[in-house]
Amino acid sequence: MRAKIPSEEVAVKLNEWYKLIRAFEADQAEALKQEIEYDLEDMEENQDLLLYFSLMEFRHRIMLDKLMPVKDSDTKPPFSDMLNEIESNQQKLTGLLEYYFYYFRGMYEFKQKNFILAIDHYKHAEEKLEYVEDEIEKAEFLFKVAEVYYHIKQTYFSMNYASQALDIYTKYELYGRRRVQCEFIIAGNLTDVYHHEKALTHLCSALEHARQLEEAYMIAAAYYNVGHCKYSLGDYKEAEGYFKTAAAIFEEHNFQQAVQAVFSLTHIYCKEGKYDKAVEAYDRGIKSAAEWEDDMYLTKFRLIHELYLGSGDLNVLTECFDLLESRQLLADAEDLLHDTAERFNQLEHYESAAFFYRRLMNIKKKLAEQRFQ
């Protein structure tokens, strides 16, 4: 029989495990997790530490899903079961553990594209940020908040949080990946307020740094973001090249982000009038979105297919926009409503164009209201 292991020793390992998770060191994190699970069998009783382990296990799963996404039904245990177990002990969480609960729950809701819910949890976590002493941990939180605000176009909130995070990451050489991701967010926000050239400067820097990291995911993401900026500048030919490169890398490594890249490629082919290529990309993208069970992109693919490759049925388009709005994906709806209205205007279907312009104004109003919540 093994001697009881002091909980302090296990706590040290839990902290090391979390550092590996934050750094996306999946293999090392998995090995240490197994070691900790073995230690827990003979650890002296400490309920707080067991709760800490449950929270870190949940965060570990989020990390793995980011690096190697799999369908939730294929995982053991499912996210929902892990959440239920943690929430059943929520009343026991105080201080730092309560911070982790809200922070990780926010990350989960962000993963599910429930952006408003994610922000709500992050706000609760921010109230507990005083319990966080580690500077990198604060930077991680700031980065995550910047990320979700970017997705709902709360530009200045996002820029503020991203800049604070970047200031911290710049002090630490090991956090090159996060520096690149902060550059992505800052550039995306600059694009949203039409400072495209400034955004491109950040993105070219991010692409160079991503190549130095030699990480396929980051390189593909950098190509995608440069493509998005070129698209915003109206340089469709160059954007097409960047999207093709991003899609190829994402697909080669079986990253879920391939769905997004192929959607952007399909969209740009449609706008360029390259309909044969658009059909090929659409078939590729809709298959990928179905395999990943990505309802948002299934809806977006259906929408642009109907708009550019189908008959432009108003009922189908309206149903697609209703679905996007019901998921609070207002920024996505805004961009596609603009294209839909412009498309009908070009086709001289002025009544339909006016209908979608009015809906676009409605979405802009909702986004503006969110900025003051």
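Even glycines carry a Cβ here, placed using N, Cα and C.
One mutagenesis experiment named in Swiss-Prot is Glu87 to Ala, and its note says Displays a severe phosphatase defect.
A mutagenesis experiment is reported in Swiss-Prot for this position, Arg105 to Ala, and the note states: Shows wild-type phosphatase activity but is insensitive to PhrC inhibition.
The number of other Cβ atoms within 10 Å of the Cβ belonging to Glu147 (mutagenesis position), over all protein chains shown, comes to 23. Experimental mutagenesis is annotated in Swiss-Prot for Glu147 to Ala, with the remark: Insensitive to PhrC inhibition.
Sequence-distant neighbours of Tyr150 (mutagenesis position): residues of the same chain at least 6 apart with a C-beta under 8 Å from its C-beta are Ser158, Ala162, Ile185, Gly188, Asn189. The mutagenesis experiment Tyr150 to Phe is recorded by Swiss-Prot, whose note states: Insensitive to PhrC inhibition.
Listed in Swiss-Prot is the mutagenesis experiment Tyr161 to Phe, annotated as follows: Shows wild-type phosphatase activity and sensitivity to PhrC inhibition. Every protein chain shown contributes to the tally, and the Cβ of Tyr161 (mutagenesis position) ends up with 24 other Cβ atoms within 10 Å.
When secondary structure is read from DSSP and collapsed to three states, Asp192 (mutagenesis position) falls in the helix class. Record note (Swiss-Prot) on the mutagenesis of Asp192 to Ala: Insensitive to PhrC inhibition.
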Largest tally of Cβ atoms lying within 10 Å of a Cβ, found at which of the mutagenesis positions Arg105, Asp192: Arg105
Spatial separation of Tyr161 (mutagenesis position) from Glu147 (mutagenesis position) - C-alpha basis, Å: 9
Length of the line joining the Cα atoms of Tyr161 (mutagenesis position) and Arg105 (mutagenesis position), in Å: 19
For Tyr150 (mutagenesis position), the three-state class that DSSP assigns: helix
